[in-house]
Amino acid sequence: MAPASASGEDLRKLPTMAEVNGEQDFIDLTRETRPRTKDRSGLYVIDLTRAEGENRPIATLDLTLEPVTPSQKEPTSLQTCASLSGKAVMEGHVDRSSQPTARRIINSDPVDLDLVEENTFVGPPPATSISGGSVYPTEPNCSSATFTGNLSFLASLQLSSDVSSLSPTSNNSRSSSSSSNQKAPLPCPQQDVSRPPQALPCPLRPLPCPPRASPCPPRASSCPPRALSCPSQTMQCQLPALTHPPQEVPCPRQNIPGPPQDSLGLPQDVPGLPQSILHPQDVAYLQDMPRSPGDVPQSPSDVSPSPDAPQSPGGMPHLPGDVLHSPGDMPHSSGDVTHSPRDIPHLPGDRPDFTQNDVQNRDMPMDISALSSPSCSPSPQSETPLEKVPWLSVMETPARKEISLSEPAKPGSAHVQSRTPQGGLYNRPCLHRLKYFLRPPVHHLFFQTLIPDKDTRENKGQKLEPIPHRRLRMVTNTIEENFPLGTVQFLMDFVSPQHYPPREIVAHIIQKILLSGSETVDVLKEAYMLLMKIQQLHPANAKTVEWDWKLLTYVMEEEGQTLPGRVLFLRYVVQTLEDDFQQTLRRQRQHLQQSIANMVLSCDKQPHNVRDVIKWLVKAVTEDGLTQPPNGNQTSSGTGILKASSSHPSSQPNLTKNTNQLIVCQLQRMLSIAVEVDRTPTCSSNKIAEMMFGFVLDIPERSQREMFFTTMESHLLRCKVLEIIFLHSCETPTRLPLSLAQALYFLNNSTSLLKCQSDKSQWQTWDELVEHLQFLLSSYQHVLREHLRSSVIDRKDLIIKRIKPKPQQGDDITVVDVEKQIEAFRSRLIQMLGEPLVPQLQDKVHLLKLLLFYAADLNPDAEPFQKGWSGS
């Protein structure tokens with residue numbers, strides 16, 4: 001079929017085509033008495049969106065025709081449109097009697113329900129202007145609508161069935177009938193209309209435009225239509241009919257609130273929410289509809305404030321831009337809509353002042369304050385409990401919760417508060433600690449990675465690669481130029497979860513920078529931080545570790561006493577031991593023999609290394625600054641590292657004490673690892689305790705021995721050491737195993753083997769003996785409840801299953817036994833000292849009695865309690 005031209009002769013052929021299709025009436029658009037202007041292509045344009053008078057009828061849109069693709073908006077023949085739609089596009093009178101229609105009365109106007117059900121309204125479409133043979137989209141209007149199907153309704157334009165002709169002779173006679181039977185109003189004329197194309201109200205419903213005059217938006221012929229998407233669900237909307245194009249039609253005050261003029265504007269190519277009025281039947285549907293956060297962006301340029309927007313007196317929440325701000329209907333997180341002070345008009349007394357600090361990251365837990373006017377606040381009946389909303393997962397921190405509770409309730413804002421999910425984030429640290437069956441590890445400086453986040457879990461699947469050659473060349477250049485600070489800084493930037501440094505580079509950092517005697521404090525700290533980062537991202541194992549026991553011995557012996565990075569290196573060594581032990585324990589529980597700790601600290605393989613650690617520990621304890629060493633060691637002010645000096649022996653004793661305390665803690669951690677690396681912790685602890693016994697007897701002062709026992713991390717090892725000391729101090733050794741009965745036996749049969757500071761204060765010797773018995777009872781409780789006698793491989797299952805410890809031989813003591821032994825010990829002390837007990841010693845004896853009671857789960861009556869205390 002040849003395309004028709006725009007001339008009048010071709011349009012006269014239109015009745016012939018209608019007759020071929022079996023239809024008799026036609027519309028003759030050539031009988032227009034009013035002069036028409038031509039556009040650039042020489043075609044006559046008839047703009048049906050403009051009203052010439054009250055006698056002109058309002059043409060309606062028949063949406064029942066088959067849609068066409070958006071590509072057919074261009075000036076083509078009407079025959080092309082007719083071929084796609086299956087019937088004539090323009091016709092004078094259509095007999096609708098043969099078509100069954102479902103009607104209902106809305107606002108005293110009949111409306112076809114098939115129009116409401118078959119079309120989903122998304123946003124503002126361009127209106128249409130009909131030329132001789134073409135359909136042109138024109139500029140959008142304040143009451144225009146966009147239909148689903150990519151603007152395919154443009155080919156479905158049809159005059160109303162009650163309008164037989166648009167000629168001047170029939171205008172007056174047909175005006176009343178056409179106005180009463182119209183399906184949908186055409187866009188209202190643009191008079192003093194200020195509407196951005198992106199922020200339009202509900203389709204097919206006239207709303208008051210802002211009282212602000214501005215030029216009309218550009219024509220749709222020059223601006224391509226926006227690509228909008230909408231959900232598959234159909235949102236129903238009422239279609240009030242108009243008898244004539246309104247100049248200013250107010251919204252009817254119903255229970256259905258109309259959206260204000262500051263509705264959300266959606267940018268192009270961004271899927272958004274359907275910009276339509278929410279009716280009561282739709283609100284119930286939206287309450288159960290999940291929404292993904294972050295899908296409704298809002299910018300200040302897309303919002304046109306209008307304080308004159310009508311508000312609903314109640315019954316439904318206020319809907320700014322079709323986003324429901326109500327904790328009962330549709331709460332949403334701060335990541336959904338980003339408000340700025342310019343987006344929302346300020347109402348005094350109703351809204352808090354918003355600043356830039358109110359824009360929060362969506363990952364942060366926070367409260368949501370939805371701004372709404374008092375007239376639009378939800379009724380108590382419409383509020384829904386927040387826990388019923390399945391998609392809301394806003395976490396609330398305790399600090400934020402206190403703030404929200406302390407703030408008074410404002411009438412214009414609704415605070416969205418959520419409950420912390422049970423068994424959620426707060427249980428993760430507990431579960432994480434279960435992975436470490438000993439005490440918590442020596443913490444990284446990057447301690448937040450103890451609980452791996454989402455990025456860390458995702459990075460585990462990526463392939464590891466060495467640092468690229470070009471970047472590595474920059475590092476080697478700084479090494480050749482002897483610029484250690486540049487080397488460290490380059491590596492700090494280049495090391496990442498995907499890229500690891502070569503082994504020789506790590507060895508250079510340890511030996512040439514960290515253990516260098518000429519580097520500054522800042523360079524040493526940077527080198528240590530770099531090693532910690534490498535250890536965090538790429539933990540060393542038995543094959544990749546870059547230190548050995550020979551290097552550690554050199555640093556801890558006399559030769560390394562003057563190295564300023566001595567303590568930092570020891571911390572790095574302990575960190576590598578701890579990380580590798582825990583990694584092996586979590587991933588390959590049966591392969592602890594392949595860990596670094598098993599290679600260097602096993603009592604079966606390397607007992608001399610364990611003896612070295614004990615020797616370094618006792619040396620650090622005896623030189624902890626409480627007594628000045630004879631060689632007068634002191635520390636540098638910046639690093640806390642020992643330096644040899646023959647003058648000023650009493651300078652900076654606190655720094656010396658702190659340095660040695662750090663060394664003591666690190667060495668005690670190494671011993672606790674040595675207890676666990678072998679299959680039987682009991683055998684390992686017995687061997688280490690035998691090695692340690694002679695060194696403990698050589699500790700000269702009580703304060704140093706107290707430091708030695710209180711810093712010991714392994715409770716099993718402390719029990720074994722104290723047991724050996726008490727066994728050697730008894731005149732008649734006992735065959736009882738480590739138990740409560742054995743502790744009672746030590747109470748009345750042991751004497752102190754440890755050196756006393758002065759012979760004049762003999763009661764202090766007994767005071768220390770009672771203190772050691774307290775240490776023994778306390779550690780014994782840890783051994784029983786934490787299953788420390790079992791292998792670390794089996795300990796996890798015992799803890800998770802909450803298996804109670806097995807009763808030990810000698811733990812079945814009674815209240816009478818405890819009372820009898822305590823009274824005998826008091827009598828013995830008075831006899832040995834020749835004087836009444838001092839208050840300090842009395843308190844410790846009473847505390848020992850309570851520990852025995854609670855250790856045996858005994859509940860003594862009040863009489864023996866008072867009797868025992870009075871006897872003291």
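Even glycines carry a Cβ here, placed using N, Cα and C.
For the mutagenesis result Arg473 to Asp, the note given in Swiss-Prot is Loss of interaction with SMC6; when associated with A-477, K-480 and K-481. Look at Arg473 (mutagenesis position): DSSP puts it in a helix.
Proximity of Asn477 (mutagenesis position) to non-local residues of its own chain (separation of 6 or more, Cβ distance below 8 Å) is seen for none. Swiss-Prot lists Asn477 to Ala among its mutagenesis entries, and the accompanying note reads: Loss of interaction with SMC6; when associated with D-473, K-480 and K-481.
In Swiss-Prot, a published mutagenesis experiment is listed as Glu480 to Lys, annotated Loss of interaction with SMC6; when associated with D-473, A-477 and K-481. DSSP assigns Glu480 (mutagenesis position) to a helix in the three-state reduction. The Cβ of Glu480 (mutagenesis position) lies under 8 Å from the Cβ of no residue that sits 6+ residues away along the same chain.
In Swiss-Prot, a published mutagenesis experiment is listed as Glu481 to Lys, annotated Loss of interaction with SMC6; when associated with D-473, A-477 and K-480. Spatially close to Glu481 (mutagenesis position) yet at least six residues away along the chain is no residue at all, judged by Cβ distances under 8 angstroms.
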